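S.K.: I am attaching a structure below and will ask some questions about it afterwards.
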Amino acid sequence: QEEPCATGPCCRRCKFKRAGKVCRVARGDWNDDYCTGKSCDCPKNPWNG
């Protein structure tokens, strides 16, 4: 069962977006960042330095 969330780039209608959903689009040499499915925050991609 999903935990509710109020706001954030990985929330939609008070639920977490699915894991793997892009939450921050790549810029320059950086890669996209993806939702984890467990948080409303958009975690930083570890490959982005």
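Placement of Cβ uses the backbone N, Cα and C atoms for every residue, glycine included.
For reference, Swiss-Prot lists these features for the protein:
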MUTAGEN   GLN1 to Ala  No change in inhibition of wound closure and platelet aggregation
DOMAIN    1-49  domain 'Disintegrin'
MUTAGEN   PRO4 to Ala  Only inhibition of platelet aggregation
MUTAGEN   LYS17 to Ala  Loss of inhibition of wound closure, and of platelet aggregation
MUTAGEN   ARG18 to Ala  Loss of inhibition of wound closure, and of platelet aggregation
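Help me picture these features in the structure, burial and contacts included.
M.R.: Same-chain residues at least 6 positions away in sequence with a Cβ under 8 Å from that of LYS17 (mutagenesis position) are, in sequence order, CYS10, CYS11, CYS23, CYS35, GLY37.
Cβ neighbours of ARG18 (mutagenesis position) (same chain, under 8 Å, six or more residues apart in sequence): CYS35, GLY37.
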